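Database features (Swiss-Prot):
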type    : residues               : note
BINDING : C178, C181, C208       : Zn(2+) 2 binding site
BINDING : C274, H278, C310, C314 : Zn(2+) 4 binding site
BINDING : C353, C358, C373, C377 : Zn(2+) 5 binding site
BINDING : C436, C439, C454, C459 : Zn(2+) 7 binding site
MUTAGEN : K71 to P               : Abolishes self-ubiquitination resulting in decreased E3 ligase activity
MUTAGEN : T187 to A              : Reduced mitochondrial localization in the presence of Pink1. Reduced rescue of mitochondrial defects when expressed in null mutants
MUTAGEN : R296 to W              : Loss of self-ubiquitination
MUTAGEN : C310 to G              : Loss of self-ubiquitination
MUTAGEN : T433 to N              : Fails to rescue mitochondrial abnormalities and increases apoptosis in null mutants
MUTAGEN : C449 to S              : Loss of monoubiquitination and polyubiquitination of porin
Amino acid sequence: MSFIFKFIATFVRKMLELLQFGGKTLTHTLSIYVKTNTGKTLTVNLEPQWDIKNVKELVAPQLGLQPDDLKIIFAGKELSDATTIEQCDLGQQSVLHAIRLRPPVQRQKIQSATLEEEEPSLSDEASKPLNETLLDLQLESEERLNITDEERVRAKAHFFVHCSQCDKLCNGKLRVRCALCKGGAFTVHRDPECWDDVLKSRRIPGHCESLEVACVDNAAGDPPFAEFFFKCAEHVSGGEKDFAAPLNLIKNNIKNVPCLACTDVSDTVLVFPCASQHVTCIDCFRHYCRSRLGERQFMPHPDFGYTLPCPAGCEHSFIEEIHHFKLLTREEYDRYQRFATEEYVLQAGGVLCPQPGCGMGLLVEPDCRKVTCQNGCGYVFCRNCLQGYHIGECLPEGTGASATNSCEYTVDPNRAAEARWDEASNVTIKVSTKPCPKCRTPTERDGGCMHMVCTRAGCGFEWCWVCQTEWTRDCMGAHWFG
C-alpha cells in the first residue's frame, strides 16, 4: 500500500514539473535493467528515494510473482528491503538481478553443498550494498580491526580507473560476477580486504544464481569463486560487459603524505609498489613518465613489460599494471607503445631500420650483416654500423657529442624519506601536514593556533597555516585560532 501512495505522489510531482517547465522535466529517475535467471530482462524507472521493497512491488507483477517471492542482487550482495536506491551506487542503465526464491527444500540442498563456515547469511552488514560496506583496500589488517565508526566513513573504498571511453583518469565502481558463467546474480561470502582479493582469481567464493541451475566449482559441489571487475563511474553504463582498467596504485590520500618530488599534499596520489611505498602526486608522476620517456629510460621487465621503477631507486618497485602510463597524453602513450615494441625487437636480437621516419623492427639471422627493410622503406643497411650497406670494414664512429642522461625529474633523498606511505599515520589523520612556504619541509599541526614555525634546522620560518605565507599581524587578527 505504501508503494501505491509513493507512486501516486511521484506521478503528481511529475505532472507539476511538466506544467511548470513546459515539457522540460526535471527528474533524477534512473532507467534500470532488471534481469532474471530465466532469461527475461525488464526496463524500469526507479526514483532514488525508493527502497528495494518498492522495487520488488514494481517488478514482481511483471514476472507473475509476489514481491515476497523475489530477492534483488546487486554487486555481490542480496539487498535488504530497507536499502534505498540512492545507497546502491547505481547509474543510468545499471543492472539489477531479480531472482525467484527457491522452495525451502531446494535451498536446503544447495546450502548443504557449501562449507558451513562460508555459508552466507543476510545480516545487517551482508545486506548492505558493497559500496557501503567495503573499506579501502589500502588499509592493513590491524587498521581494519581497530577502526571506529567515525573513521569507517572516511575509509570507505574508493577506486580509480582509466576509462577508454572518457580517455582519462576516472572514478571507478567495483562490480562482481561468477567466474564460471560470468553472470551477475552472484553473492560473495565475504567482502574483499586487499587488492589481491580483487585482482587475483579464486580468492573469494560465493553463490551463483544467474542460471536456473546454480553453478558449482567442481564435482564435489563446492561453491564457485567471484570475479571482480571495474566500471567507469562517470559515464552511462554499457551493460554487464562494460569494463575499465583499474589503477590500483592510485589512491585517495587519506594519510596526507606529501609528494616525494614537490612535497605538496594532494588529495589523489600514486603509491609506488616499493617497500617504503613512496608517494607522488599525479602531476609529478606524469612528469616522471614524460622525462623518462624522452630519454628512453623505461625498462623491459620479463613479467610486467615496458615499465618504470620507483624514482627513489628502490628495489622490487616496478609498476606492474601498465595502464598507469595511460595518464600520459595520447601522443605520449603511442610513443611509449612504439618504444616498447622496439625494445622487444632489440631484446629478441633484432635491429631497427636507421632510415629517418622509418624505424621498422626487423628480426634477422645472427650472422647476417646485410639487412633490407622489408615491408618498410626498403632501405639496405649494414647491421654493424647501421649505415648504408657497404663492402669491407665499417668506418670508425664519429666523435660527436654523446647522449647524456640528464633527467629533468630528480628526487631529493630527504623528501623521499618523508614521502612514505608505510610510515604515515593510520586511518584518521588528526595531525594535518603542509609544506613550509620557504623550504618546503612538511610541517605538522595537531590543534592549537595557526601560527606555525618550521622545525627544519636552519630555517625556522614563521608562517600562517591558513594563508601559507609569512605570519603577519593580519593573520593574527583574522584567524589566529581558526
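Cβ atoms are placed via backbone N, Cα and C, with glycine included.
Just so you know, the substitutions we noted aren't modelled in this structure.
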*Quick one: of the recorded positions C181, H278, C436, C449, which has its CA closest to the CA of C373 (Zn(2+) 5 binding site)?*
H278
*Where does C449 (mutagenesis position) sit in the DSSP three-state scheme?*
coil
*Closest to C377 (Zn(2+) 5 binding site): which of the recorded positions C178, R296, C454, going by Cα position?*
R296
*Spatially speaking, which of the recorded positions K71, T187, H278, C310, C358 is closest to C436 (Zn(2+) 7 binding site)? Use C-alpha to C-alpha, please.*
H278
*Alpha-carbon spacing, R296 (mutagenesis position) to C353 (Zn(2+) 5 binding site), which is rounded to whole Å*: 17
_Neighbouring recorded positions, C-alpha within 10 angstroms of H278 (Zn(2+) 4 binding site) - of C181, T187, C310, C454_ = C310
*Shortest C-alpha distance to C178 (Zn(2+) 2 binding site) - which of the mutagenesis positions K71, T187, C449*: T187
*Just checking: which of C310, C314, C353, C358, C449, C454 have a Cα that is within 10 Å of the Cα of C208 (Zn(2+) 2 binding site), counting only these recorded positions?*
none
*Rounded Cα separation (Å) that holds between C314 (Zn(2+) 4 binding site) and C454 (Zn(2+) 7 binding site)*: 29
_Cβ neighbour count within 10 Å of K71 (mutagenesis position)_ = 21
_Separation of alpha carbons, C181 (Zn(2+) 2 binding site) and K71 (mutagenesis position) (Å)_ = 20
_By the count of other Cβ atoms within 10 Å, pick out the sparsest of the recorded positions C178, C310, C436, C449._
C449
*Out of C208, C373, C454, C459, which of the binding-site residues has the smallest number of neighbouring Cβ atoms within 10 Å?*
C459
